[in-house]
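What follows is a set of notes on a single structure, which appears directly below.
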Amino acid sequence: MSRKQLALFEPTLVVQALKEAVKKLNPQAQWRNPVMFIVWIGSLLTTCISIAMASGAMPGNALFSAAISGWLWITVLFANFAEALAEGRSKAQANSLKGVKKTAFARKLREPKYGAAADKVPADQLRKGDIVLVEAGDIIPCDGEVIEGGASVDESAITGESAPVIRESGGDFASVTGGTRILSDWLVIECSVNPGETFLDRMIAMVEGAQRRKTPNEIALTILLIALTIVFLLATATLWPFSAWGGNAVSVTVLVALLVCLIPTTIGGLLSAIGVAGMSRMLGANVIATSGRAVEAAGDVDVLLLDKTGTITLGNRQASEFIPAQGVDEKTLADAAQLASLADETPEGRSIVILAKQRFNLRERDVQSLHATFVPFTAQSRMSGINIDNRMIRKGSVDAIRRHVEANGGHFPTDVDQKVDQVARQGATPLVVVEGSRVLGVIALKDIVKGGIKERFAQLRKMGIKTVMITGDNRLTAAAIAAEAGVDDFLAEATPEAKLALIRQYQAEGRLVAMTGDGTNDAPALAQADVAVAMNSGTQAAKEAGNMVDLDSNPTKLIEVVHIGKQMLMTRGSLTTFSIANDVAKYFAIIPAAFAATYPQLNALNIMCLHSPDSAILSAVIFNALIIVFLIPLALKGVSYKPLTASAMLRRNLWIYGLGGLLVPFIGIKVIDLLLTVCGLV
């Protein structure tokens, strides 16, 4: 659920944007946009000419020249207004985040445990590694990891989602964000950042976008626009000697008007606004992008790597069955599985403990009282377990346990292989339990594929995007779930190294890869991916490696991220097509008007039957300014997007924005010409 959306033309934002538009008239600000800088120079030049004409220092129609000059300044102001309005919307979103930051005190613990003595210190003095206690009603003072306890947390100030979430030590839900509120119970938190480096601080800095850099495609388009501007500038400059040689030299004011109408001012004036609005729309989806480059890359993505758990399935795998090996009692298997899971804080581990209680009334035992050593799960070993007395119990993936058994001189039973295959073919995940070198049996973990996910993958396939499911399950389980979900491919028994290798393989083929992640083990792959969406509930390492953060911690959001990225690219392309098509119509308005006196044959091009040369030129300049304002909503909201193939989208946009770009100026210029004539202004 997103926070409240701003109205497109919020009155306070419009007023502020108008002020900023005037401030941006300074040369330093204009220089950043070469196309509009040419318009700015033309405005300055025609203003000087108008003043000279009015004072009698130059011959000519001072009123006409002043009208042209005024509308050129308005053109620059409208372009500035579009950019300022987009920036203002982003800053307003940043200000809403700043409201989350509150001056508060924290209870800094002297020892890293609940009940230890605490000192009351200002929250902004907490450093990385400090341990704090937060209880019901408290604001979490820093970003960190829960090391003890569990609590219900209200994260609506950050995510906009009203439903509270559970944060607890261990597992995937241990990360907390400063500025959120504890609703119940208590947490002991280890701060993971220093002051000024919190997630909220980085969010605000990213959203404000003060250092927004142009993306590669934006730079390429700017170079194209500069090239077109130079071509039209040279062409316009050569027209004066031609007209002078014909005996009726065209005025500098008319030449400036011609140049401004021919260069791509529409897209030139809206280009920055489109980029800023793309990042703003991403925030509207509760995704923070670190740069416009990340948003743009999302639009070019053609491979999606999707974690099975939480993205394709509901992500709440639960132990559903104990399947003992031949010669092993089911209760013996359940007892060993529970012992191996006593210190396992993952949902799967806890479900194993609960299932053993339910089936055989095996009460949970304390690891410390048993004088046992817990062996945590790692991405490399893909096992966890416990060492107690002379017993060494492990649970983990089939391959990991097989290697463990063989390394200890044992043999992996064929009947267990059959049981593993049976569980996997049912779409469940098999975990194998072993004591020493003796395999005790299999635990079945069951998950459910999300409703409607198959249809979404079909849409992505239609857009030319390949979907790849990433899972730690064995190949049989992965194949069953992949077939049910409708993904194009899958990577089974995935390790961090395998994910990284797969991304590099696709990139070597010239593809752009997007993925999501939330764990420290995802960080290398997130850093390598072109679009890397880290979950807000994930670890600090994952957030730092990604170039986007999903505040809702919803892995399925990756599909929406791609949608927004493609919409931004389509908006830029559509308005570029519209802008260039505009020039053709303006050519038919100004060229006959400017040169008909010198070359009467050009009257044949006056297909719009405009009233007079002056009205034709002024109408084209007015239209050139007004079209920027009319297109601001489209630049900010983005063009309508549908999941189509690239060729189908190109045809659609050429018809709508190419043909529209030709017809709209003909109609608009003719209407303005009629109004000027009826009102006696020309």
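Glycine residues also receive a Cβ, built from the backbone N, Cα and C atoms like all the rest.
Heads up, this one's the original sequence, none of the swaps are in it.
Look at Asp300 (mutagenesis position): DSSP puts it in a helix. Quoted from Swiss-Prot for the published mutagenesis Asp300 to Glu or Asn: Does not affect formation of the phosphorylated intermediate.
Its Cβ placed at the centre, Asp307 (active site, 4-aspartylphosphate intermediate) has 24 other Cβ atoms within 10 Å. Per Swiss-Prot, active site, 4-aspartylphosphate intermediate is recorded for Asp307, and the stated evidence type is experimental evidence.
A sphere of 10 angstroms centred on the C-beta of Phe377 (mutagenesis position) encloses 17 other C-beta atoms. Sequence annotations record features per position, and here Swiss-Prot assigns ATP binding site to Asp344, Glu348, Phe377, Thr378, Ala379, Gln380, Ser381, Arg382, Met383, Ser384, Lys395 based on experimental evidence.
The DSSP secondary structure for Phe377 (mutagenesis position) is coil. Looking at Swiss-Prot, you'll find the mutagenesis Phe377 to Ala noted as follows: Loss of ATPase activity.
According to Swiss-Prot, the mutagenesis experiment Phe377 to Tyr carries the annotation: Slight decrease in ATPase activity.
A sphere of 10 angstroms centred on the C-beta of Ser384 (mutagenesis position) encloses 22 other C-beta atoms. Under the three-state DSSP scheme, Ser384 (mutagenesis position) falls in the strand class. Quoted from Swiss-Prot, the note attached to the mutagenesis of Ser384 to Ala or Thr states: Decrease in ATPase activity.
Among the mutagenesis results in Swiss-Prot, Lys395 to Ala has the note: Strong decrease in ATPase activity. The residue drawn here is the original one. Sequence-distant neighbours of Lys395 (mutagenesis position) (same chain, 6+ residues apart, CB-CB distance under 8 A): Ala337, Ala340, Ser341, Ile352, Met383, Ser384, Gly385, Ile401, Leu431, Val432, Val433, Val434, Ile443.
The Mg(2+) binding site annotation in Swiss-Prot covers Asp518, Asp522, and the record cites sequence analysis as its basis. Every protein chain considered, the tally of other Cβ atoms within 10 Å of the Cβ of Asp518 (Mg(2+) binding site) stands at 25.
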Count the Cβ atoms, other than its own, that fall within 10 Å of the Cβ of Met383 (ATP binding site), considering every protein chain shown. 21
Do you know offhand how many angstrom separate Asp518 (Mg(2+) binding site) and Asp307 (active site, 4-aspartylphosphate intermediate) by C-alpha? 10
Out of Asp300, Asp344, Asp522, the listed recorded positions, fewest other Cβ atoms within 10 Å surround the Cβ of Asp300
Please name which of the recorded positions listed here, Asp300, Asp307, Asp522, is nearest in space to Ser381 (ATP binding site), Cα against Cα. Asp522
Given the recorded positions Asp300, Asp307, Asp344, which one's Cα is the least distant from that of Asp522 (Mg(2+) binding site)? Asp307
